[in-house]
Amino acid sequence: MANYFNTLNLRQQLAQLGKCRFMGRDEFADGASYLQGKKVVIVGCGAQGLNQGLNMRDSGLDISYALRKEAIAEKRASWRKATENGFKVGTYEELIPQADLVINLTPDKQHSDVVRTVQPLMKDGAALGYSHGFNIVEVGEQIRKDITVVMVAPKCPGTEVREEYKRGFGVPTLIAVHPENDPKGEGMAIAKAWAAATGGHRAGVLESSFVAEVKSDLMGEQTILCGMLQAGSLLCFDKLVEEGTDPAYAEKLIQFGWETITEALKQGGITLMMDRLSNPAKLRAYALSEQLKEIMAPLFQKHMDDIISGEFSSGMMADWANDDKKLLTWREETGKTAFETAPQYEGKIGEQEYFDKGVLMIAMVKAGVELAFETMVDSGIIEESAYYESLHELPLIANTIARKRLYEMNVVISDTAEYGNYLFSYACVPLLKPFMAELQPGDLGKAIPEGAVDNGQLRDVNEAIRSHAIEQVGKKLRGYMTDMKRIAVAG
């Protein structure tokens with residue numbers, strides 16, 4: 001099979017990369033009704049599989065789970081989760097032939113085997129759903145022409161998909177129809193009903209394409225979302241210890257610092273995050289971020305180039321075929337790093353202390369978010385998509401580090417994200433070591449003293465922060481999510 005994106009001509013590639021439309025609330029007036037009375041079978045019962053299924057059932061849909069015979073016979077975790085939540089569970093052969101919509105929510109590396117198994121069992125005119133388009137775009141999976149292929153991609157982990165639904169809200173979601181597989185022209189109706197059933201329409205839905213979702217998702221997770229946090233954690237910890245900081249304190253400052261810093265990012269973008277600093281610290285963080293952007297820009301561009309060309313995917317799929325040798329080696333090496341093995345700090349670190357003593361970390365977040373966003377937009381991805389795949393998801397990933405350091409992050413994210421994370425962080429750490437050697441007192445681990453600043457310089461820096469394109473689109477999207485949340489809670 002050929003990489004689907006690479007079979008398109010340049011005009012088609014640009015059209016699919018640039019497909020992104022923020023959908024109006026009125027477009028979801030029918031809710032999930034298009035799928036009511038139809039049989040929806042989910043393949044896979046992991047975090048997305050279970051939590052999407054719970055939401056869809058609560059929205060009035062007929063949901064069941066198709067699992068491998070061995071998973072049922074051995075009562076594996078997927079079987080236990082589905083049955084304990086009261087779902088009907090059966091084998092592929094028992095459930096797939098009756099399904100109107102089959103949703104494949106297994107890990108990326110299992111998609112080809114799953115799709116090749118279920119396709120012959122699917123009835124004529126059924127629909128196949130994904131929450132990530134890797135199998136279609138990068139693997140180039142060929143789907144029967146009578147089958148409609150759609151995607152609903154919540155921009156949050158499965159657990160948050162469920163929690164936001166229970167609160168009467170939802171999470172921002174991308175939906176798409178594969179242009180090669182919409183024989184009856186009903187793909188968009190199916191995708192909208194599925195998104196509404198998960199609650200996504202209450203938080204904002206982008207009509208996108210399989211191509212735009214995959215290319216932007218891969219770029220975000222490899223660079224700012226995972227790779228930058230891993231590289232930053234390792235570099236900052238080593239620098240703090242080298243400067244004489246207690247390893248336990250250094251570990252806590254970093255482990256919980258990312259989450260604290262990005263909580264401000266979530267509420268008010270880069271502007272609010274930078275406003276948490278004193279004026280002298282803000283000016284220093286801005287200067288550091290500009291240096292970091294200049295150093296890291298070629299690395300971000302290389303990752304985007306390799307994602308667009310398919311080189312990243314072909315390399316990762318070769319590792320799949322080699323029993324994940326590279327992935328497992330990198331995972332083991334990460335677990336042995338000084339940051340991961342440092343003792344726990346029992347003392348308390350106040351919220352503002354994370355900002356005051358984490359100026360470099362804030363600079364890394366700012367540089368990484370802006371670079372990821374800029375690189376995606378320069379490649380033809382629309383700003384709204386780039387925002388969701390950079391700034392929006394960062395607090396969610398930072399939260400995983402706060403739970404159990406880098407180990408937890410790499411367990412929670414997909415194997416695809418983890419593989420890309422290692423590629424980036426293994427290149428980024430040596431790249432930034434000369435920069436780390438030139439840091440000044442107050443950049444990390446110590447607060448920058450209050451002092452006079454030049455009003456003109458502060459004015460210009462504030463304007464540069466606020467006028468960046470990601471701040472403009474972010475303000476619009478965050479405002480929409482807030483408005484939608486008020487509507488959902490009220491009604």
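Just so it is clear, glycine is given a Cβ too, placed from its N, Cα and C backbone atoms.
Original residues throughout; no substitutions modelled.
The domain 'KARI N-terminal Rossmann' feature in Swiss-Prot is assigned to 15-208. Confidence in the domain 'KARI N-terminal Rossmann' (15-208), given as mean pLDDT, stands at 96.
Residues or ranges marked as NADP(+) binding site in Swiss-Prot: Cys45, Gly46, Ala47, Gln48, Arg68, Arg76, Ser78, Asp108, Lys109, Gln110, Gly158. Non-local neighbourhood of Lys109 (NADP(+) binding site): Trp320, Asp415, Thr416, each in the same chain, at least six residues away, with C-beta under 8 Å from its C-beta.
Neighbour list (Lys75 (mutagenesis position), Cβ cut-off 8 Å, at least 6 residues apart, same chain): empty. In the three-state DSSP reading, Lys75 (mutagenesis position) counts as coil. Under its mutagenesis entries, Swiss-Prot includes Lys75 to Val with the note: Inversion of cofactor specificity from NADPH to NADH; when associated with D-68, L-69 and D-76.
For the mutagenesis of Ser78 to Asp, Swiss-Prot gives this note: 12-fold increase of the reductoisomerase activity with NADH and slight decrease of the reductoisomerase activity with NADPH. The structure shown keeps the original residue. Annotation for Ser78 (mutagenesis position): spatial neighbours Gly44, Cys45, Gly46, Gly49, Tyr65, Leu67, Ala71, criterion Cβ-Cβ under 8 Å with sequence separation of six or more.
The secondary structure of His132 (mutagenesis position), as reduced to three states from DSSP, is coil rather than helix or strand. Neighbours of His132 (mutagenesis position), defined as other CB atoms within 10 A of its CB across all chains, total 23. According to Swiss-Prot, the mutagenesis experiment His132 to Gln carries this note: Loss of reductoisomerase activity. The reductase activity with 3-hydroxypyruvate and HMKB is nearly normal, and the isomerase activity decreases 24-fold.
The active site feature in Swiss-Prot is assigned to His132.
With a cut-off of 8 Å between CB atoms and residues at least 6 apart in sequence, the same chain places Val171, Pro172, Thr173, Leu174, Tyr388, Glu389, His392, Glu393 near Lys155 (mutagenesis position), listed in sequence order. Among the sequence features in Swiss-Prot, the mutagenesis site Lys155 to Glu or Gln is noted as follows: Loss of reductoisomerase activity.
All protein chains included, Asp217 (mutagenesis position) registers 25 other Cβ atoms within 10 Å of its own Cβ. What Swiss-Prot notes for the published mutagenesis of Asp217 to Glu or Asn is this: Loss of reductoisomerase activity.
With a cut-off of 8 Å between CB atoms and residues at least 6 apart in sequence, the same chain places Pro107, Asp108, His132, Glu221 near Ser414 (mutagenesis position), listed in sequence order. For Ser414 to Ala, Swiss-Prot lists a mutagenesis experiment annotated as follows: Loss of reductoisomerase activity. The isomerase activity decreases 15-fold.
Under mutagenesis, Swiss-Prot gives Ser414 to Thr with this note: Loss of reductoisomerase activity. The isomerase activity decreases 24-fold. In the three-state DSSP classification, Ser414 (mutagenesis position) falls within coil.
Per Swiss-Prot, the feature substrate binding site maps to Ser414.
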Pairwise Cα distance maximum in Å, NADP(+)-binding residues per record: Cys45, Gly46, Ala47, Gln48, Arg68, Arg76, Ser78, Asp108, Lys109, Gln110, Gly158: 21
Number of other Cβ atoms within 10 Å of the Cβ of Arg68 (NADP(+) binding site) across all protein chains: 20
Candidates Cys45, Ala47: member of the binding-site residues with the richest Cβ shell (10 Å): Cys45
Integer Å distance between the CA atoms belonging to Asp217 (mutagenesis position) and Ala47 (NADP(+) binding site): 18
Cβ neighbour count within 10 Å of Gly158 (NADP(+) binding site): 22
